[in-house]
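Q: The structure that follows is given in the form of structure tokens.
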Amino acid sequence: MNENLWKICFIVMFIIWVFVRKVYGTRAMKNKSKKKVRPNFEKSLVFLNFIGMVFLPLTAVFSSYLDSFNINLPDSIRLFALIVTFLNIGLFTKIHKDLGNNWSAILEIKDGHKLVKEGIYKNIRHPMYAHLWLWVITQGIILSNWVVLIFGIVAWAILYFIRVPKEEELLIEEFGDEYIEYMGKTGRLFPKVV
């Protein structure tokens, strides 16, 4: 398949992804914050992820600066990644729908915050993070570019491994034994195998 066609496919998926986040994110942002945990370095990590999930992929699409890092992956692998991305956007939409107004881009507890344990959250505590792992991997494969793939994965891994323990600590503080019990029944990124 023509390289420009892959770029168009990626842009279509990217626009849908941004649209879903905008629709649900705007609704969720209307809820006021009750408690925020914002370590100083987290802004830097979020910015690093912006570079990995937005800036570099769009640079790969709209310029030739990263062309020397192209991988030349077979179309079959890129097509598989595109299908996974399409399904992953469906997952992303479901995650946002299940979370409702409880979603936040930062670590915070909102007024009226509820512990969501229904829908996809019945079996997985952090499906949004599972989605983002898939996103950074598949965008690098679709665009067939080492920089997009590796930078996206590394930037996301750093944020993920620093943020998740702090997020779970915040949720234990807010929901106590209910969250601890929930942790025992669910997996972080995948359903728990008993």
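Think of each number as a place in line: the chain as shown, counted from 1.
Glycine is no exception: its Cβ is also placed from the backbone N, Cα and C atoms.
Don't expect the noted substitutions in this model, because it carries the original residues.
Features from Swiss-Prot:
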BINDING   E108, H113, K114, L115, V116, Y121, H126, P127, M128, Y129, E167  S-adenosyl-L-methionine binding site
MUTAGEN   H113 to A  Abolishes FTA methylation
MUTAGEN   H126 to A  Abolishes FTA methylation
MUTAGEN   R163 to A  Abolishes FTA methylation
BINDING   R163  substrate binding site
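In terms of burial and nearby residues, how do these features look in this structure?
A: In sequence order, D98, L99, G100, N102 make up the list of same-chain residues 6 or more apart from V116 (S-adenosyl-L-methionine binding site) whose Cβ falls under 8 Å from its Cβ.
Reduced to three states, the DSSP call for H113 (mutagenesis position) is coil.
Following the DSSP three-state reduction, the secondary structure of H126 (mutagenesis position) is coil. Using a 10 Å Cβ-Cβ cutoff, H126 (mutagenesis position) registers 21 neighbours.
Secondary structure from DSSP puts R163 (mutagenesis position) in a helix. Long-range C-beta contacts of R163 (mutagenesis position), restricted to its own chain and to partners at least six residues apart, with a cutoff below 8 Å, comprise E42, L45, L107.
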Q: Around H113 (mutagenesis position), how many other C-beta atoms are within 10 angstroms of its C-beta?
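A: Its Cβ shell of radius 10 Å holds 18 other Cβ atoms.
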